[in-house]
Amino acid sequence: MAENLKGCSVCCKSSWNQLQDLCRLAKLSCPALGISKRNLYDFEVEYLCDYKKIREQEYYLVKWRGYPDSESTWEPRQNLKCVRILKQFHKDLERELLRRHHRSKTPRHLDPSLANYLVQKAKQRRALRRWEQELNAKRSHLGRITVENEVDLDGPPRAFVYINEYRVGEGITLNQVAVGCECQDCLWAPTGGCCPGASLHKFAYNDQGQVRLRAGLPIYECNSRCRCGYDCPNRVVQKGIRYDLCIFRTDDGRGWGVRTLEKIRKNSFVMEYVGEIITSEEAERRGQIYDRQGATYLFDLDYVEDVYTVDAAYYGNISHFVNHSCDPNLQVYNVFIDNLDERLPRIAFFATRTIRAGEELTFDYNMQVDPVDMESTRMDSNFGLAGLPGSPKKRVRIECKCGTESCRKYLF
């Protein structure tokens, strides 16, 4: 039995910091965790709980890492070397003073409710940092994820699991493609039209990896059976998110949102919408539950027929947090790579315009597609234009809060 377990590993339920705390509490050294006899009794500031000023001397109530709250002590400013923690403490203090009293001058003693708020804020920051670390440990894409909440005390969402690709539900099979292209150069010298041509469609990208098809047209990328390599210009969506993105708390009642930390060029791929693939019947059952929550995470895959739905409520990637806008900067495309079943496309977001660093990413939950000239879409004359993937399931009338000039007032 032991031999069968060699080389196996499991995820630890405790974070690195939590394990270090346990070692110090138990007075155990652990070289793997960086806890030795030399630093076992070192005191490290976990966060600051309170503040007071006596005869021009500043004091802080310090919560020490690895020690209970009852062991917190008042320390003079000169004893503390934690510049980052001190700076964040005063930033949070000033912001809350402005919110409560419309002034930012620090009092000599803090009101108990204000001190309690600062403790809760410090604990929230730790929880969000742990969540950020978990997200980055699970992501398989190049782009990093940061998390930010400067609005309220909400922490990480409960029961949400970050995934990088579809989670296939019971009774659903994703059939792998059997053949691939034989191209020497898929963009400039495609053999038989490459993978798009094999499906009687046109090549989707230019030499910069930007989509050049009209919205509503499918994208066929090269697959795992193709002769071309990783650098093939027809492999874009499958390479995953390449931009650094931030999950942030909105200040206008829209919950969490996503902003880009980098400039994104027009028509560039941004992210996929992933979640659980479930049948439409199961989606109807879950939808009745989500209705009471005002949820909009059910996304119909109705490229050719409404058979399957993507549910990103509990399993999803960063697209789970992207908000609606009636004037969005992201457009949805159906993408086919290793599975060519037209009932099960992958859902990809592309930029509709140049998006500045720091700008929020949005898509239209009730998207529509303009009519497209049939001859410009597919290579044969029997093509009937299939539409965009379905919007998140439209069940209840939800008020829109996007605030754009073209706002329709309701999501659905």
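Note: Cβ is positioned from N, Cα and C throughout, glycine not excepted.
None of the noted substitutions appears here; every position holds its original residue.
Keep in mind it's a predicted model, so treat the numbers as computed, not measured.
Across the residues of the domain 'Chromo' (43-101), the predicted structure has a mean pLDDT of 93. As annotated by Swiss-Prot, domain 'Chromo' applies to 43-101, with the evidence given as sequence analysis.
If you draw a 10 Å sphere around the CB of Trp64 (mutagenesis position), it holds 19 other CB atoms from the protein chains shown. Classification of Trp64 (mutagenesis position) by DSSP places it within a strand. For the mutagenesis result Trp64 to Ala, the note given in Swiss-Prot is Abolishes methyltransferase activity.
Here Swiss-Prot describes Tyr67 to Ala as a published mutagenesis experiment; the accompanying note says: Abolishes methyltransferase activity. Within 10 Å of the C-beta atom of Tyr67 (mutagenesis position) sit 17 other C-beta atoms, taking all shown protein chains into account.
Taking a C-beta cut-off of under 8 Å and a sequence gap of six or more, Cys183 (Zn(2+) 1 binding site) has these contacts in its own chain: Ala189, Pro190, Thr191, Cys194, Cys226, Arg227, Cys228. Annotated Zn(2+) 1 binding site per Swiss-Prot: Cys181, Cys183, Cys186, Cys194, Cys195, in sequence order, evidence recorded as similarity to another entry.
Among the features that Swiss-Prot reports, Zn(2+) 2 binding site is placed at Cys181, Cys195, Cys222, Cys226. Taking Cβ-Cβ distances under 8 Å and a sequence gap of 6 or more within the same chain, the neighbours of Cys222 (Zn(2+) 2 binding site) are Gly180, Cys181, Cys186, Cys194, Cys195, Cys228, Cys232, Asn234, Arg235, Ile337.
Residues annotated as domain 'SET' in Swiss-Prot: 243-366.
Here Swiss-Prot notes a mutagenesis experiment, Lys266 to Ala, with the remark: Loss of SIRT1-mediated up-regulation of enzymatic activity. The Cβ of Lys266 (mutagenesis position) lies under 8 Å from the Cβ of Gln210, Ala351, Thr352, Arg353, Thr354, each of which sits 6+ residues away along the same chain.
In Swiss-Prot, a mutagenesis experiment is listed as Lys266 to Gln, annotated with the note Significant loss of enzymatic activity.
According to DSSP, His320 (mutagenesis position) is assigned to a helical segment. According to Swiss-Prot, the experimentally introduced change His320 to Arg is described as follows: Strongly increases methylation of histone H3.
What Swiss-Prot says about the mutagenesis result for His324 to Leu or Lys is this: Abolishes methylation of histone H3. Annotation for His324 (mutagenesis position): same-chain Cβ neighbours under 8 Å, separated by at least 6 residues, are Thr296, Thr362, Phe363, Asp364, Tyr365, Cys400, Cys402, Leu411.
The secondary structure of Cys326 (mutagenesis position), as reduced to three states from DSSP, is coil rather than helix or strand. Residue density at Cys326 (mutagenesis position): 19 other Cβ atoms are found within 10 A of its Cβ, drawing on all protein chains shown. Quoted from Swiss-Prot for the published mutagenesis Cys326 to Ala: Abolishes methylation of histone H3.
Cα-Cα distance from Cys326 (mutagenesis position) to His320 (mutagenesis position): 18 Å (rounded to the nearest whole number). Under the DSSP three-state reduction, Cys194 (Zn(2+) 1 binding site) is assigned to helix. Looking at Cys195, Cys226, the binding-site residues in this record, the fewest other C-beta atoms within 10 angstroms of the C-beta turn up around Cys226. Of all the Cβ atoms in the protein chains shown, 21 others lie within 10 Å of the Cβ of His320 (mutagenesis position). Around Cys186 (Zn(2+) 1 binding site), a 10 Å sphere centred on its CB holds 24 further CB atoms from the protein chains shown.
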